[in-house]
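Accompanying notes for the structure given below.
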Amino acid sequence: MFALSARHALRRTRIFAIPRFFADSRQDSDNPDKRYSGPAATMDNKSEKVTVNKEELRKRLTPVQYQVTQEAGTERPFTGCYNKHYEKGVYQCIVCHQDLFSSETKYDSGCGWPAFNDVLDKGKVTLHRDASIPGGNILLLIAHPERIRTEVRCARCNAHMGHVFEDGPKPTRKRYCINSASIEFVNADPATSSPPVATPTAAPIAQQ
């Protein structure tokens, strides 16, 4: 009888916890003080909060870039232009041009998205619990709360980058799974730079 009561208590705890996880995953994206769309020339490369003008951003970004960075979308696997891109340089946020990742930490994880085992500086990204569910299966999340993912955003403009997982290589054991649509590459040697090639794709899907 006691075991049965404990089981019911655990079930109720999980159910009531889910709305809190959803609220946590949304609260920062609704903050208007974290938005930016102005030209890169007016910005330095520090993680200072900036304001995003959504209308100007729609004009500057492609539909896929906008959906990924502003609506937390996800490009289809193996379609991003940086998935198999290994030139030496730095990957910046496509929205505010802050340096986020280095080619030195990029590796082929086989997941279909650009993968890095570290960021240039921990202060340049923010991490958030992501309770969004591929396919909308909330019962799956209730049964397996450990599947709640960790979302990665740009600390300066709050743009969605992707997610980070604990299955990467040493020494960090991290896998920053990043959308190509959320970043742009700056070559260490512009003279040897070649444009990345992207596979044509439809609209992003909310799955990563």
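Every residue gets a Cβ built from N, Cα and C, even glycine.
Copied from Swiss-Prot, the annotated features are:
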ACT_SITE  Cys177  active site, nucleophile
BINDING   Cys93, Cys96, Cys154, Cys157  Zn(2+) binding site
DOMAIN    54-188  domain 'MsrB'
MUTAGEN   Cys93 to Gly  Loss of activity and zinc binding
MUTAGEN   Cys96 to Gly or Ser  Loss of activity and zinc binding
MUTAGEN   Cys111 to Ser  Thioredoxin-dependent activity reduced, but no change in DTT-dependent activity
MUTAGEN   Cys154 to Gly or Ser  Loss of activity and zinc binding
MUTAGEN   His160 to Gly  Loss of thioredoxin-dependent activity, 81% DTT-dependent activity
MUTAGEN   His163 to Gly  Loss of thioredoxin-dependent activity, 80% DTT-dependent activity
MUTAGEN   Cys177 to Lys or Ser  Loss of activity
MUTAGEN   Ser180 to Gly  Loss of thioredoxin-dependent activity, 85% DTT-dependent activity
Here the mutagenesis positions are His160, His163; the one whose Cβ sees the most other Cβ atoms within 10 Å is His160
Looking only at the mutagenesis positions Cys93, His163, Cys177, Cys111 (mutagenesis position) has its closest CA neighbour at Cys177
For each of Cys96, Cys154, Cys177, count the other CB atoms within 10 A of its CB; which of these mutagenesis positions has the top count?
Cys154
Spatial neighbours of His163 (mutagenesis position) among the mutagenesis positions Cys154, Cys177, Ser180, using Cα within 10 Å, are Cys177
Minimum Cα separation from Cys157 (Zn(2+) binding site), reported as the residue among mutagenesis positions Cys93, Cys96, Ser180 that achieves it
Cys96
Conformational class of Ser180 (mutagenesis position) under the three-state DSSP mapping
helix
His160 (mutagenesis position) to Cys154 (mutagenesis position): how many Å between their Cα atoms?
7
Considering only the mutagenesis positions Cys154, Cys177, Ser180, which fall within 10 Å of Cys96 (mutagenesis position) when distances are taken between Cα atoms?
Cys154
